[in-house]
Structures are given as C-alpha cells and as structure tokens.
Amino acid sequence: MRVSRFNPRNRGFTLIELMIVVAIIGILAAIAIPNFIKFQARSKQSEAKTNLKALYTAQKSFFSEKDRYSDFANEIGFAPERGNRYGYRVSAAAGDCEVRNAADLPVPAAGVPCISNDSFRFGANSAIDDPTPVVARFVPQGAAGWNTTLGVQPTIADCPNCNFFAGARGNADNEATFDDWVIAGFEGSGQVGPCSEAGNVASGTPYNTRNDVACDGAAQ
C-alpha cells in the first residue's frame, strides 16, 4: 500500500502561526522589560537607604561621646564606599563637598558638609553638583519644633538639646530627574504627592521624598 509523504504530524508552522507567536512574544516583552528596568532601579535605591542609616548611626555614636551632633561628614566618620550612585548632604553648612571625580581623593582641609556621587566610576555626565534633596514632602512631628533645615538644629551651640536632619540625592534610572531621600533624628510624617507616599516616619528611617522610579518627569 502506498503511504503519503505528507503526514499531518510532520507539517511545519504556517506563516500566520509564526506571526501570532511573534506577536505574543512582543506583548510579553513589552510588559516584562519595563518592570525589569524598574526592579533594577529600585534595587539601586537600597544604597541610599543603607548609607543614610549609616549616617544616622554615625551621628548617634558621635553624640554619645561629644554630647552634640555634627554638620560635617568627616567629623563623624561618615564615608560611603566608592562607587556610590547617590550624593549625601550632612548639612547646609559652609564648606566644599567631597567631590569623587578622581581615583584619589584629597585629604579635606576643613569640614565636609556633603559627599558627591562617584562620577569617576559612572562618568562625568553622572555628576550631581549639589546632593541636596527636596524636603517638602517630609513634615516634622512633635512638640519640639524641629524643621527640615539640613544639619544640626537649632544650632550646635544648643546641644545637647539639639537634633539633626540629612539627605541624599541620586539617579536611580539614568534619566533626567533625581531620586531624593531624607533621614531625621526626630519623628516625622510623609505627605502624599506625585512622587511620594503618605505615612508616619520614625526617627532613623529613610524617607523617599521624591521617588524617581515611580514618577519620571512629574513635578514634586
């Protein structure tokens, strides 16, 4: 008996079937790739949270020895590892930032109120000249009357009846806008906005005043 060479089980895909498969893959990629990019950006935000907690611990340790806080990173021993995507603002006091744009960093001749992001590692175009975060969405709470002035408040002369407020600014997604964080030695609350979430913020807890990952291009 003659057997047909055209066994239905051996037939290939038709052009329409291939086009459907390609379309499905394209749809899945359109959904998955942006989510993956956002996941990567959120993982970069962990640097800011980790280093701000280290800054908080450094201030508390310094206070336990000196009965005061400090406006300067080098005085409290706050020095994030190289390769930092975020810059850090300890205070708004006079002085130059530690600019990380070279392999070797000069020994500071005075107090260092801020530390830049590592533009030597990420390139000159990544440099953040001023790592001062937006602070409008963080509201101090309690009867002590603390505010959002970066540094020791009211002044160092008021210590030990003093407190501190600090922050960070970076670029988590390599786009034009910044990702901003703050940390305080006092209680506060976050206010809902285009780029921020509402909620109580405990002392020593980093708060994302402008979430660059969640709202590219939106005004704060």
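Cβ coordinates are placed from backbone N, Cα and C, and glycine is handled just like the others.
No noted substitution is present; original residues retained.
Per Swiss-Prot, mutagenesis ALA32 to Val is noted as: Complete loss of detectable cell-surface PilA; when associated with N-104.
What Swiss-Prot notes for the published mutagenesis of ALA32 to Leu is this: Deficient in S motility despite its ability to produce surface pili.
Cβ contacts within 10 Å of LYS49 (mutagenesis position), excluding its own Cβ and spanning all protein chains shown: 17. What Swiss-Prot says about the mutagenesis result for LYS49 to Glu is this: Pilus-minus S phenotype.
In the three-state DSSP classification, ASP104 (mutagenesis position) falls within coil. Among the mutagenesis results in Swiss-Prot, ASP104 to Asn has the note: Complete loss of detectable cell-surface PilA; when associated with V-32. The residue drawn here is the original one.
Residue density at GLY193 (mutagenesis position): 18 other Cβ atoms are found within 10 A of its Cβ, drawing on all protein chains shown. While the structure shown retains the original residue, Swiss-Prot records the mutagenesis experiment GLY193 to Asp with this note: Pilus-minus S phenotype.
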Cβ-Cβ neighbours of ASP104 (mutagenesis position) (radius 10 Å): 5
Length of the line joining the Cα atoms of GLY193 (mutagenesis position) and LYS49 (mutagenesis position), in Å: 20
